[in-house]
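Undergrad: If you scroll down you'll find the structure; I have some questions about it.
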Amino acid sequence: MLYKGDTLYLDWLEDGIAELVFDAPGSVNKLDTATVASLGEAIGVLEQQSDLKGLLLRSNKAAFIVGADITEFLSLFLVPEEQLSQWLHFANSVFNRLEDLPVPTIAAVNGYALGGGCECVLATDYRLATPDLRIGLPETKLGIMPGFGGSVRMPRMLGADSALEIIAAGKDVGADQALKIGLVDGVVKAEKLVEGAKAVLRQAINGDLDWKAKRQPKLEPLKLSKIEATMSFTIAKGMVAQTAGKHYPAPITAVKTIEAAARFGREEALNLENKSFVPLAHTNEARALVGIFLNDQYVKGKAKKLTKDVETPKQAAVLGAGIMGGGIAYQSAWKGVPVVMKDINDKSLTLGMTEAAKLLNKQLERGKIDGLKLAGVISTIHPTLDYAGFDRVDIVVEAVVENPKVKKAVLAETEQKVRQDTVLASNTSTIPISELANALERPENFCGMHFFNPVHRMPLVEIIRGEKSSDETIAKVVAWASKMGKTPIVVNDCPGFFVNRVLFPYFAGFSQLLRDGADFRKIDKVMEKQFGWPMGPAYLLDVVGIDTAHHAQAVMAAGFPQRMQKDYRDAIDALFDANRFGQKNGLGFWRYKEDSKGKPKKEEDAAVEDLLAEVSQPKRDFSEEEIIARMMIPMVNEVVRCLEEGIIATPAEADMALVYGLGFPPFHGGAFRWLDTLGSAKYLDMAQQYQHLGPLYEVPEGLRNKARHNEPYYPPVEPARPVGDLKTA
């Protein structure tokens, strides 16, 4: 054994060939600060070996290196800029020394090689991969950019266009694509990976492969003519501006850095990467996006822990076909759980099956499946007008009309047709689960399961625990949601649960602004362009359905009369009374016509102004700051109340529910991350300016206490150890 660290070891393999093996405790390898230091020490040992002829890098895990240790990021990002820059210089010196070894090097890459893992293998001369490879640089999705030389080596290896596509989008690619663009040199079966890598090394050692020529382009300026450079970088900047926008500085910074570094050799190019990385790491956007990643891991880990003792349902059923029922049936069948889809009429069943078939055909068109797979999946969805097969189902989700009487009747009838241990769930969006449970003989086997539309795209499923829902019931429903590829978050019961409970105060803020003379178009523009929502409130209401919102608004007002009962007729009332239900009937805040792809396209409609004039004061201008404050304060206050009342368990789960269920702008990180970034005292000052607008603007006492003591909702993060302590090699 030449060297042994906590996460890697170095040993002789054969006749002058050494192997450096990543083998961290636990299930995966991460390129954390300690591993970077160990790698430096191991390379130091290699540099002393006079009989070294070649080096093979590999992993003892199912994946090569999944990336940097993101749990370290928030503390690293608090390190002063000079110290962070110093540590990056140290880390890059390690990879440079790996790249500069006087012998050929190869990485035998299996599974994931992401972020720092990808940057590590870019420093070797050759890369051989297994068919399950996923390799790429996802850093821009975390609000940063590659910091271990990825933005320098990848463009010089692949050419600017392919590298920009991966780096700016934070993409990873599979084995076939990696081979095609030159990111790996070969793909072999897993059992032949090490032997194949040794064979390549022997060819390089014997002079059959010119490893020095292979290495050289990574050390030099990027080989692009002036015209090629102008075209590549201009197109890339245009695409990034269009897709990422101003709220996500990392992608455009990465493109500009690669452009600026193109004319330099490795050392100067790495210095430019360093200078760009450090300021990005200190942005609120990076902290928010890293926070989302960590919250996502927390939520998924919690679901895994919750379901460890239950069996995932093997047969499901959906009550109520149509678009929603068809979407749920498709998602279940697509992920391998056969489903019975029941309705009371053929027309709805046809609609549900058509929806499922349409979604499968899209997968076929994209090349994700072939005709055989399509036929196989669709055959596991069984449409029925009766309860045939319900005696075999493990779980039933009801997705009928949002009417408590209808839902109770359907659930009570279904309970008589299923086994004693079958779980029932309701896909209600607002009706309290404990109320629906009153119709059942086995309320302990019942809970809420709130999907979001469109089901196949929206990652969140709210799992609602009723007063009598058992832990086993919740665990089984969480297991099914996870199997369907969704992110389940368990909440306690109340009108609207969590997501809709906090959404309707936001809509109330919108209604009050319109009442006071604001223009709905300006509100939408501000909330989209400035705050960053994917849709402004007017457009969102049109998509959700004015009739749906009108009904839900009444349910919420009955549930929370003190805050949500209004004493005036609002824009939603006016549009509803005029039979303007949004996109579903082509008339809402806008008029809708189908474009060439059959998608609804909004157009101005003068009739809306007349309708809104009846429920509004004369038009006046509002500043962007006031619009944002008046829209967000009611929502954030309600989010805080939900935490204080135990409706949602943690700030992390609340923020993920907002991001995954409502599209809360990820660069803000969610309501609690936004609050912490803004500061609770500053938020309180802002909210107090608008408390005259009513109870929705009154800040909860718990948040007032936070403001008094300047306490954040997320645990404070300590800066990483001084760089001198980090740098141990």
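Every residue gets a Cβ built from N, Cα and C, even glycine.
Those substitutions? Not in this structure, it's all original residues.
Reproduced below are the annotations present in Swiss-Prot:
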MUTAGEN   Gly116 to Phe  Absence of both enoyl-CoA hydratase and 3-hydroxyacyl-CoA epimerase activities. Delta(3)-cis-Delta(2)-trans-enoyl-CoA isomerase is only slightly affected
BINDING   Asp296, Asn500, Tyr660  substrate binding site
MUTAGEN   Gly322 to Ala  10-fold increase in KM for NADH
BINDING   Met324, Asp343, Val400, Val401, Glu402, Lys407, Ser429, Asn453  NAD(+) binding site
MUTAGEN   His450 to Ala or Gln  Almost complete loss of 3-hydroxyacyl-CoA dehydrogenase activity
ACT_SITE  His450  active site, for 3-hydroxyacyl-CoA dehydrogenase activity
Undergrad: What whole-number distance in angstrom separates the two most remote CA atoms of the NAD(+)-binding residues Met324, Asp343, Val400, Val401, Glu402, Lys407, Ser429, Asn453?
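TA: Per the listed residues, the maximum Cα distance equals 20 Å.
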Undergrad: Return the single residue from the mutagenesis positions list (Gly116, Gly322) that has the minimum number of other CB atoms within 10 Å.
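TA: With the mutagenesis positions Gly116, Gly322, fewest surrounding Cβ atoms within 10 Å: Gly322.
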Undergrad: How many other Cβ atoms are found within 10 Å of the Cβ atom of Asn500 (substrate binding site), counting all protein chains shown?
TA: 21
Undergrad: Counting only residues 6+ away in sequence within the same chain, which have a CB under 8 Å from the CB of His450 (mutagenesis position)?
TA: Asn427, Thr428, Ser429, Val461, Glu462, Ile463, Ile464, Phe497, Val499
Undergrad: Compare the Cα of Val401 (NAD(+) binding site) against each of the binding-site residues Asp296, Asn500, Tyr660 and report the nearest.
TA: Asn500
Undergrad: For the substrate site as recorded (Asp296, Asn500, Tyr660), determine the largest distance between any two Cα atoms, in Å, rounded to the nearest integer.
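TA: 21 Å is the greatest Cα spacing among the residues binding substrate.
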Undergrad: Just to verify a number: CA distance, Lys407 (NAD(+) binding site) to Gly322 (mutagenesis position), in angstrom, no decimals.
TA: 16
